[in-house]
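S.K.: Pasting a structure here, questions to come.
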Amino acid sequence: MPSKKSGPQPHKRWVFTLNNPSEEEKNKIRELPISLFDYFVCGEEGLEEGRTPHLQGFANFAKKQTFNKVKWYFGARCHIEKAKGTDQQNKEYCSKEGHILIECGAPRNQGKRSDLSTAVSTLLETGSLVTVAEQFPVTYVRNFRGLAELLKVSGKMQQRDWKTAVHVIVGPPGCGKSQWARNFAEPSDTYWKPSRNKWWDGYHGEEVVVLDDFYGWLPWDDLLRLCDRYPLTVETKGGTVPFLARSILITSNQAPQEWYSSTAVPAVEALYRRITTLQFWKTAGEQSTEVPEGRFEAVDPPCALFPYKINY
């Protein structure tokens, strides 16, 4: 019989203590994304001579977190336990000496519905309607249009300012391309783009976007913009949403050079240079080592399978 896992189960509310924190450890805690938390406070204590300086923190996470994940957030040297008491009591305990390293969000009242003002504060802090929807679902449903308009006029709306990674997976039908895409990230972080359709209904800023069974069914210039690094909005029925994907997964039965006619697009290299990785399905007979079944293998173009440079 398999042994049961030991250690604390995933939990939303944790407390931690870190003795003799370095500036690097303090900065790591300061720089944690505020969207991680419903409420977070960390105080500095023991600053007087003769006492041990330490950090005393309390976190009410937006989602349940494992013991190891909490350790990763706050540092391997931290002593961590599940929190007891209310958020307000933990706030008072962590701030009792008056030296606050960081505080974000607002203490939650267990059993009481979050009010609109707290949802608005979270929206303006994070610039994310998704975060508000996750943390304040009732308030979000009742005030969606107002919150969306506030975000637009506030100038706080998140915009892409990074290069979106583009991973292309090529192989015959039934070899597992779609399953590979499903395993890439959590379902809640993944959006599957409907094919042959300009609408992005249901997209809420997910960090992974899948173009499944792709063979050129997006307009050329739209695909280039998706795979770039600049701010972009995509259309939904009745509005637009910012495109915030950090990874695009393209599965296809065809290699990229077959997606569009070279005579119909101005410069195919514009797409190829945006591709980060390219993988092809290989059967055992095609591989240099004996493998019982086929598998995906990354290639390093230019090569026989794809005679063009990528990722430059």
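Glycine too: its Cβ is placed from the backbone N, Cα and C atoms.
Pulled the feature table from Swiss-Prot, pasting it below:
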type	residues	note
DOMAIN	8-107	domain 'CRESS-DNA virus Rep endonuclease'
BINDING	Glu45, His54, Glu97	divalent metal cation binding site
BINDING	Gly171, Pro172, Pro173, Gly174, Cys175, Gly176, Lys177, Ser178	ATP binding site
VARIANT	Gln179 to Arg	In strain: Isolate IBRS-2
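Give me the structural setting of these features: burial, nearby parts and distances.
M.R.: Its Cβ taken as reference, Glu97 (divalent metal cation binding site) is surrounded by 13 other Cβ atoms within 10 Å in the chains shown.
All chains included, 20 other C-beta atoms sit within 10 angstroms of the C-beta of Cys175 (ATP binding site). According to DSSP, Cys175 (ATP binding site) sits in a coil region rather than a helix or strand.
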S.K.: Taking the recorded ATP site as Gly171, Pro172, Pro173, Gly174, Cys175, Gly176, Lys177, Ser178, identify the other residues of that chain whose CB atom sits within 8 Å of the mean position of the site's CB atoms, giving them in sequence order.
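M.R.: Going along the sequence, the neighbours come out as Thr251, Asn253, Trp281.
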S.K.: Per DSSP, what is the residue count of the domain 'CRESS-DNA virus Rep endonuclease' (8-107) in each of helix, strand and coil?
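M.R.: DSSP composition of the domain 'CRESS-DNA virus Rep endonuclease' (8-107): 27 helix, 40 strand, 33 coil.
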S.K.: If you count, for each of the binding-site residues Gly171, Gly176, the other Cβ atoms lying within 10 Å of its Cβ, which residue has the minimum?
M.R.: Gly176
S.K.: Counting other Cβ atoms within 10 Å of each residue's Cβ, which of the recorded positions Lys177, Ser178, Gln179 comes out lowest?
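M.R.: Result for the recorded positions Lys177, Ser178, Gln179: minimum number of other Cβ atoms within 10 Å at Gln179.
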